[in-house]
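Colleague: Before anything else, here's the structure in question.
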Amino acid sequence: MAKAPKRAFVCNECGADYPRWQGQCSACHAWNTITEVRLAASPMVARNERLSGYAGSAGVAKVQKLSDISLEELPRFSTGFKEFDRVLGGGVVPGSAILIGGNPGAGKSTLLLQTLCKLAQQMKTLYVTGEESLQQVAMRAHRLGLPTDNLNMLSETSIEQICLIAEEEQPKLMVIDSIQVMHMADVQSSPGSVAQVRETAAYLTRFAKTRGVAIVMVGHVTKDGSLAGPKVLEHCIDCSVLLDGDADSRFRTLRSHKNRFGAVNELGVFAMTEQGLREVSNPSAIFLSRGDEVTSGSSVMVVWEGTRPLLVEIQALVDHSMMANPRRVAVGLEQNRLAILLAVLHRHGGLQMADQDVFVNVVGGVKVTETSADLALLLAMVSSLRDRPLPQDLVVFGEVGLAGEIRPVPSGQERISEAAKHGFRRAIVPAANVPKKAPEGMQIFGVKKLSDALSVFDDL
């Protein structure tokens, strides 16, 4: 009598598996997301001489000394976009597996189609589409005015068939659009399920490593903006980037969340035009597009994104509340950080906003997570509360501690130099970040406590 196939219960949100069904996932706490899947042996586990030479593949394992391993770096090649290259750490590494995600309509397919059309003039590329027909892709390329003479296209959703064709074509870069519609014959579940996404991603990663083909996989995102599919998907790939942008804005930000070949949290900025995505070489000029009129509640700070400084504007609106519980709204900043800074301002600055509504926003849709924005945010709120504008040529950065001390931030010299390059002539920074030699024509105020920063603000 044949054995019944093994089954497991897997959460569709996070990929956690359980021996039996339950209503709520213990890992991500989502309800009614656990489904039954049939387990099947992956064909990649079986012995296959074609896949030897990559960790986890078949073949005879050989122990080597670390000193005997060649240190020759794989030569990168450019995508044709300097901002895209920056996010990837300097270009595409042959044999790497890259995952790019983003909301529907963000421009993932457009960016990759533009990239492949540029690279097709120099090397062999392959664009595999499973969501659109070849005619639809051709219409989009024609609308964008892209050179399509040398770009190879394939409409297929079977991973085994795609890899067979890719082995014949031998492209240097291949795009899979998207990983959620691909499937493997030996996995008994529908495309887009946790098991299918996990196995197809592992199959493509192994193919990339053993053939030296760089593969870019397009991934969907969930309602909260994170990459859809099991968490193991992000573990098996080399680089994970997210293309983000507001629906009412033409600017798009490309940020790396994982990168084995470069810096994490590197940021690239693009603008959506009629000819597709165009890179923005000077993002600070966009995020600082302020008018000539000076307004209260606005401050400029320097954030560190990956390997470069970026000037952004923080706006704050403090107004008397008509409700028993005043509102605290933060866009582009952490809500908990705002609550902490309001408490510090009350305790160590002598300013209480218990009866005030507080709204803060980072202009341009940039999300600031580092604590160097603390001092700029506090001064913006004080400026709005007192209805007194900060000078246009003033830049502020610094971390604020719970005791009211102003802590230094990394790369202080580079932040000050970036501000001076854009015409700022005054700066309020932590005392430990004051350079020995300030940029010519720039006045720097070093502060150690919150009270010192408020005193400087009063004297400006």
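From the backbone N, Cα and C atoms, a Cβ is placed for every residue, glycine too.
Heads up, here are the entries from Swiss-Prot:
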type    : residues                                       : note
BINDING : G102, N103, P104, G105, A106, G107, K108, S109 : ATP binding site
MUTAGEN : C28 to Y                                       : In radA100; rich medium-grown cells are sensitive to gamma, X-ray and UV radiation as well as methyl methanesulfonate and hydroxyurea, impaired in repair of dsDNA breaks. Decreased resistance to ciprofloxacin (CFX)
MUTAGEN : K108 to R                                      : Decreased resistance to CFX, semi-dominant to wild-type
MUTAGEN : K258 to R                                      : Decreased resistance to CFX, semi-dominant to wild-type
MUTAGEN : S372 to A                                      : Wild-type resistance to CFX; equivalent to the active site Ser of Lon protease
Colleague: Please give me the CB contact count at 10 A for G102 (ATP binding site), counting all chains in the structure.
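Modeller: Result for G102 (ATP binding site): 24 other Cβ atoms within 10 Å.
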Colleague: Cβ within 8 Å of the ATP site's Cβ centroid: which residues qualify beyond G102, N103, P104, G105, A106, G107, K108, S109?
Modeller: T110, L243
Colleague: Using DSSP reduced to three states, classify G102 (ATP binding site) as helix, strand or coil.
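Modeller: Note: G102 (ATP binding site) is in a strand by DSSP.
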Colleague: What does DSSP assign K258 (mutagenesis position), in three states?
Modeller: strand
Colleague: State the count of C-beta atoms found within 10 angstroms of the C-beta of N103 (ATP binding site), not counting that atom itself.
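Modeller: A count of 17.
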Colleague: Here are the binding-site residues: P104, G105, G107. Which has the lowest count of other Cβ atoms within 10 Å?
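Modeller: The binding-site residues P104, G105, G107 were compared, and P104 has the fewest Cβ atoms within 10 Å.
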Colleague: Taking the Cβ of K258 (mutagenesis position) as the reference point, list residues of the same chain whose Cβ is under 8 angstroms away and which are at least six residues distant in sequence.
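Modeller: The answer is E234, I237, D238, C239, S240, V264.
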Colleague: Nearest to G102 (ATP binding site) in three-dimensional space, by Cα, is which of the mutagenesis positions C28, K108, S372?
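Modeller: Comparing Cα positions, the candidate nearest G102 (ATP binding site) turns out to be K108.
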Colleague: Near S372 (mutagenesis position) in space, meaning Cα within 10 angstroms, which of the binding-site residues do we find among N103, P104, S109?
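Modeller: The binding-site residues passing the 10 Å Cα test: none.
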Colleague: Can you tell me how far the Cα of S109 (ATP binding site) sits from the Cα of C28 (mutagenesis position), in Å?
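Modeller: Distance between the two Cα atoms comes out at 30 Å.
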Colleague: Reported as an integer number of Å, what is the Cα distance between K108 (mutagenesis position) and C28 (mutagenesis position)?
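Modeller: About 27 Å separates the two Cα atoms.
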Colleague: Between A106 (ATP binding site) and C28 (mutagenesis position), what C-alpha distance do you get in Å?
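Modeller: It is 26 Å, counting Cα to Cα.
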Colleague: Do you know offhand how many angstrom separate C28 (mutagenesis position) and N103 (ATP binding site) by C-alpha?
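Modeller: Distance between the two Cα atoms comes out at 21 Å.
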Colleague: Taking the Cβ of A106 (ATP binding site) as the centre, how many other Cβ atoms fall within a 10 Å radius?
Modeller: 24
Colleague: When a 10 Å sphere is centred on the Cβ of S109 (ATP binding site), how many other Cβ atoms does it contain?
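Modeller: There are 22 of them.
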Colleague: Say we define neighbours as other CB atoms within 10 Å of the CB. Which of the mutagenesis positions C28, K108, S372 has the fewest?
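Modeller: So among C28, K108, S372, the mutagenesis positions given, the one with the fewest Cβ atoms within 10 Å is C28.
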